[in-house]
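Over in Swiss-Prot, the protein carries these features:
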MUTAGEN   D5 to A  Reduces lipoamide dehydrogenase activity by 95%
BINDING   E33, P34, K35, Y36, W37, G38, G39, V40, C41, K50, G113, D309, A317  FAD binding site
MUTAGEN   N43 to A  Reduces lipoamide dehydrogenase activity by 89%
MUTAGEN   R93 to E  Reduces lipoamide dehydrogenase activity by 96%
MUTAGEN   R93 to A  Reduces lipoamide dehydrogenase activity by 94%
MUTAGEN   K103 to E  Reduces lipoamide dehydrogenase activity by 82%
BINDING   G178, A179, G180, A181, I182, E201, A266, I267, G268, F269  NAD(+) binding site
MUTAGEN   H386 to K  Reduces lipoamide dehydrogenase activity by 91%
ACT_SITE  H443  active site, proton acceptor
MUTAGEN   F464 to A  Reduces lipoamide dehydrogenase activity by 95%
Amino acid sequence: MTHYDVVVLGAGPGGYVAAIRAAQLGLSTAIVEPKYWGGVCLNVGCIPSKALLRNAELVHIFTKDAKAFGISGEVTFDYGIAYDRSRKVAEGRVAGVHFLMKKNKITEIHGYGTFADANTLLVDLNDGGTESVTFDNAIIATGSSTRLVPGTSLSANVVTYEEQILSRELPKSIIIAGAGAIGMEFGYVLKNYGVDVTIVEFLPRALPNEDADVSKEIEKQFKKLGVTILTATKVESIADGGSQVTVTVTKDGVAQELKAEKVLQAIGFAPNVEGYGLDKAGVALTDRKAIGVDDYMRTNVGHIYAIGDVNGLLQLAHVAEAQGVVAAETIAGAETLTLGDHRMLPRATFCQPNVASFGLTEQQARNEGYDVVVAKFPFTANAKAHGVGDPSGFVKLVADAKHGELLGGHLVGHDVAELLPELTLAQRWDLTASELARNVHTHPTMSEALQECFHGLVGHMINF
């Protein structure tokens, strides 16, 4: 039996980052993972999907915008090659995780870990046998799993993101349950490769957690792409008939049958809390079946922490990473900075145009009683967007009229996810719109749209 200062359960973005930070701070550290080193993100999520999205964007340019760019002639698009590239990208990043573990002298334990008690982890090793490890501190980073539409199950043709992203073959048609980030990203990729795509969303609009103006714009762009989006529509049943899947939906009390070769379930994620012996460690769950934590990621058991999707605060890879740093620094007794209101952290959907946001929507800000000022600048008035060939979308900023501080930012446009850090930095350190407007932005860049909105918040946009 080996003892460590810190044992991390799960090697996803949160887990491996927490392990690295703990080791950097001089703590003996082990990390336990049965399958996906780097987590869903590196293996079958964020990273390979971005490779596929880039391929899909190029297909879009060659099929929809070829004439505008002076491109002519016959071009073929091989999804199999795009798939192979996505796997190569993923495998390279996973190799990087193992390199970082070795570099930081972190012990890798390949197996499935469960708590035997509050200071012991029992690991069923992948190569057979078991190993017990004891620890002073543990960090739980077990991630999440796809929620299924109630009353349905998976089958050969009813799949999650994992099966779909690992498929080298494309269906002729697909129904996607859920118009969140995963549903919209897969919809973009598959439609550009010629798949007939229908997205079904239970709530009144696509990307329902985004600002209403954002949803309206992205629905318009997807309609131009040829994707059918059915909002305020409930999936009642899914029947896999082998060669065809039948999905029964209802809207306004009227039932309809949809048919496709495949169905992708993408309605959300549930924290992975079952099968890890949390009860034996005394770790408590919230009413939402996530692990409850404080601002330092501590559970109700003082030396056990929980980070990432499993705590349910904001299920995004970069949030897990940031939480992992906070947990490791807290364990080491080092100075740290808590993340504060998780609504103020950045989030993005990587179809083209991108959707990127942080903070409160305009409606949320009004509902919370703020005296709201809003500025909105379209990319049709941005020179770089025209040069890129995609002036769709806008920047919309929401601020507190009394103090001039940002409450939220909502962007749609080409690669606008890259613009978020300036906004979240400004919000984090309470910079005002007046102060931000004086920050000189490089010309020509998409970021000039931010500067225009900063000016707009204080009453004087320049180029619109």
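Placement of Cβ uses the backbone N, Cα and C atoms for every residue, glycine included.
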Cα-nearest neighbour of D5 (mutagenesis position) within the listed recorded positions, G39, C41, K103, G178, H443: K103
Distance, N43 (mutagenesis position) to A317 (FAD binding site) (CA atoms, angstrom): 13
Among the FAD-binding set E33, P34, K35, Y36, W37, G38, G39, V40, C41, K50, G113, D309, A317, as the record gives it, the longest Cα-Cα distance in Å: 30
Cβ packing number for G178 (NAD(+) binding site), 10 Å threshold: 25
Residue, out of the binding-site residues A266, A317, whose Cβ gathers the largest set of other Cβ atoms within 10 Å: A266
Nearest recorded site to H386 (mutagenesis position) by CA-CA distance, among recorded positions G178, G180, I182, H443: H443
Residue with minimal Cβ packing [other Cβ atoms within 10 Å] among the recorded positions K35, R93: K35
For W37 (FAD binding site), the three-state class that DSSP assigns: coil
Residue among the recorded positions W37, F464 whose Cβ has the most other Cβ atoms within 10 Å: W37
Cα separation, N43 (mutagenesis position) to W37 (FAD binding site) (Å, whole number): 8
When distances run from the Cα of G178 (NAD(+) binding site) to each of the recorded positions K35, N43, R93, H443, the nearest one: N43
Cα-nearest neighbour of K35 (FAD binding site) within the listed recorded positions, I182, H443, F464: I182
